[in-house]
Each structure stands twice: as structure tokens, then as C-alpha cells.
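A short worksheet on the structure shown next.
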Amino acid sequence: MANITNEFMGHDMLAPFTAGWQSDMEPLVIEKSEGSYVYDINGKKYLDTLSGLWCTTLGGSETRLVEAANKQLNTLPFYHSFWNRTTKPSLDLAKELLNMFTANKMAKVFFTNSGSEANDTQVKLVWYYNNALGRPQKKKIIARAKAYHGSTYISAGLSGLPPMHQKFDLPPPFVLHTECPHYWAYHLPGETEEEFSTRLANNLESLILNEGPETVAAFIAEPVLGAAGVILPPATYFDKVQAILRKHDILFIADEVVCGFGRLGTMFGSDKYNIKPDLVSVAKALSSGYMPIAAVLVSQKISSVILSESNKIGAFCHGFTYSGHPVACAVALEALKIYKERNITEVVNKISQKFQEGLKAFADSPIIGEIRGTGLALSTEFVNNKSPNDPFPYEWAVGTYFGAQCAKYGMLVSSTGDHVNMAPPFTLSLEELDELIRIYGKALKDTEKRVEELKSQKK
């Protein structure tokens, strides 16, 4: 048995989203995956309720994806897609994605390696498009507070999370942020969901008018805000937002990185909320996380301008060495085949009711303000006195403590501040779901006790 403390403490990695003090702690080193479970280097088994990072939808041991990678590695391990050269897996995957996305007619696919790169690409596409139309001033992008769109320069700027901006000179001046559509947290007394949506839509239009519609190029949104805590759009929100965007000739970018490929019980979040985007970003579940790959879906409206005008203003000079990597594309293509064959949205809908109802049964806990979710995505918000305006003291780290208790009992969740996210793989069995609910309950009981102790110490 390996000794984590001796072997890995003070390790050589500069880890993502990790503070310096954490480098002196024992890291959790994951060594093996099997179905809905992962195992650490000491052999401890954990139910992985975040699908890695929202991505391993088909679980950790789907042999068909491994075989697809192996077959492609033995045929053509790499070739690029520059200068009108490409590979068959990339062409086949592009065609399949265009057929699969039906919320609006898409015409072209551009491959990247991550959701961050996809959203960076979206902004460059929008800028190129407006330059091609002779509108160089139409460049600003509107995103939303609390949104997560990635961590590269542009995508981190689009993200509405202050810790991602601090010390990085972000957001850039061309990025604007409008309000987060979290009804529970931000509605006024007596305000209905539809009235809340109307107020936010009116504020969005005021922002556009104040900036000048001729300067605003696009609006980017996740159908459901994932990392922010599975924040669902309030009633009529996207209908009202899209009407404003059309009125002012502003493009809609749908960030489907988390929501896409069945997570919400529909193939895409755009299907669930009647979104008709001009551009779409997909990643994560595209390959079930087995290979790094993402894609940008481009509507006919935009692609026709780019293709026709590039002969006049110059080529769309953007791309990555690994854009359309043949192995990643082969794995993604097999994942999409599995989603179709297994009718994955039906699978999600069959287990999501018990998942949602089983966990929302804990909503009466005195330390929980809201449990919200849809499909196989759910978030628990810990607050004092069940009020969004009364958070626990930061140093109490209530969400972090809950996550640590879950890990102690053999379950991994994502704890960000005092909200805890769960997005389990679609392979989750009913027995595993029972285990998930049981561990959640045990960890919650421990956390309630911990909060009571902290409150008594404060008196």
C-alpha cells in the first residue's frame, strides 16, 4: 500500500483551483475507476457523484470507449485539421453533432480541446463575423453573474465569479455582466418567478441601451448554471431574454458544456428551455470525459458570412494543434452512438425523479436554505436561518465540512463555498442511488451537529 503522505505531500504539480496552503495537505490520489465508483491509491472506494467534473456520464469503465480509442490509436494516432486537411473521425463527428442538435439549425463544427477553448473560440468567431459585416464596433459580450464559462483569458473574463478575476486583471473591458437569474436568492418580496424574469430582462435591455446596441455583439449563457450551484432559469426567463437579443441584433451563445448530452433529461439544455442559439459550446460529456475534446457549433447565419467574406478580409486564422484529434473524435463518436442506442435521456429521466425527490426530502434541515436541481444535477445551499441573506461565517466552512464527511463515508461531491453540487454518472443504479441518499443523510446529520457546536462556541 502506497504512503500518500510520504510520496505525494508537497508534490510537483501546480494544481488547478488550489491554494498554496493545500499543497501541504495529503492529496486525494485517485488510481482506478469502475462504473459509478473511483478508488484512491490506498484502495478506498468512493461513489463519484460529480462524474469527475460533470463529464464521465457513462461511468468509469465503458469498454466501448476504450476500444474506440485503441482502434484509432492503431490506425491513425494523430493528424491535424489545418489547411483543408483532416481525418475521417473528425468529419464523422461533425456530421453527427449537426444532426443531433435540433434546437436550431447548425451548419458547421469547430473542434477544440476544452470548454474554455470553445468559449474563447466563440468570442473570436463573433468578432470575426462582425468585422466581416463591417461592424468593427460591435464587440462587447454580455455574460451573467455567477456563470462559469472556463478559465482561459476570455472565458475566465466571461465567468461571473470574482475569485477568477482577482489578481488576473479580469474581466477585460469588452465583457459586461448582467444579473444572475437565481429566483430564491434575489427575488423581491411578493415577486413571482415571471415578474422576476421580467425585471431581469428589463435590466438586461437597459444595460444594452446604455452601452449602445451597436457595440454589443453577443450574450452567453448556460441553460442551467452549473458550477454556480445548479441554478435553474425562472419561468419565461429565456423567452424574454431572446426577444431582447433579437430586437437588438445580438447573438446568443449557448454554453452547453455541462448541460449537453442528457444531463438535464433532454439531449441539450436548449431543448429543455426553448433556446434557439446562434452558437453552441459542447464538451465534457461529448466523450464522457475519456478524451479531452470540445466543439463549437456554428449556425448557417454566421458560417455563411465567415466562409464568403474570408476571401476578402483574410482567413479565419484560429485553431489548435489538437483540434479534431482523431482519437478524441473516435471516442466522442462512440459516446454519441451509446447515447442514442441506450436512449440516454430516458435513462436519466427514469432515475432522476428518485434522485431529486430523495435528496429534496432533506430540505427541511435547519442549515439548508434550498435544494435545487433538474435531471441528474442538484445543488444544496447551506445558510443560516434558511435565508439567502444570512450566510454562515466563512471560517465555519459548512459546505466544505459536509463534503469532507461525505468523503469519509465513501462519496465524493463538489463543495464550493456553502453550496454542494452533485451530478452523478448516468450509469447510477437504484442501489447506488440508495447509497448516495444514505451517505448524504449521514453527512448532513454530522454537519448539523457541527453547526450547533460552532453556534454554541460563538455565544
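From the backbone N, Cα and C atoms, a Cβ is placed for every residue, glycine too.
In the three-state DSSP reading, GLY115 (pyridoxal 5'-phosphate binding site) counts as helix. Marked as pyridoxal 5'-phosphate binding site by Swiss-Prot: GLY115, SER116, ASP255, PHE320, THR321.
Annotation for ASN210 (variant position): no spatial neighbours, criterion Cβ-Cβ under 8 Å with sequence separation of six or more. Record note (Swiss-Prot) on the natural variant ASN210 to Lys: In strain: cv. Himo and cv. Takanotsume; altered activity leading to reduced pungency of sweeter fruits producing preferentially capsinoids over capsaicinoids.
Cβ neighbours within 10 Å of CYS259 (variant position), excluding its own Cβ and spanning all shown chains: 31. Record note (Swiss-Prot), natural variant CYS259 to Arg: In strain: cv. Himo; altered activity leading to reduced pungency of sweeter fruits producing preferentially capsinoids over capsaicinoids. The unchanged residue is displayed.
In this structure, ALA377 (variant position) is part of a beta strand by DSSP. Neighbour list (ALA377 (variant position), Cβ cut-off 8 Å, at least 6 residues apart, same chain): VAL224, GLY226, VAL230, VAL258, ARG263, LEU264, ASN421, MET422, ALA423. What Swiss-Prot notes for the natural variant ALA377 to Thr is this: In strain: cv. Himo and cv. Takanotsume; altered activity leading to reduced pungency of sweeter fruits producing preferentially capsinoids over capsaicinoids.
Annotation of the natural variant ASN384 to Asp in Swiss-Prot: In strain: cv. Himo and cv. Takanotsume; altered activity leading to reduced pungency of sweeter fruits producing preferentially capsinoids over capsaicinoids; the original residue is retained in the structure shown. Listed in sequence order, the residues of the same chain lying 6 or more apart from ASN384 (variant position) and placing their CB within less than 8 Å of its CB are ILE367, ASP390, PRO391, PHE392. DSSP assigns ASN384 (variant position) to a helix in the three-state reduction.
Separation of the C-alpha atoms of GLY115 (pyridoxal 5'-phosphate binding site) and CYS259 (variant position): 12 Å, rounded to the nearest whole number.
In this structure the C-alpha atoms belonging to CYS259 (variant position) and THR321 (pyridoxal 5'-phosphate binding site) are separated by 27 Å. The binding-site residues in question are SER116, THR321, and the one with the fewest Cβ neighbours inside 10 Å is THR321. Spatially close to ASP255 (pyridoxal 5'-phosphate binding site) yet at least six residues away along the chain are GLY115, ASN119, ALA147, HIS149, ILE220, ALA221, GLU222, SER281, judged by Cβ distances under 8 angstroms. Cβ neighbour count within 10 Å across all protein chains ranks GLY115 highest among the binding-site residues GLY115, PHE320.
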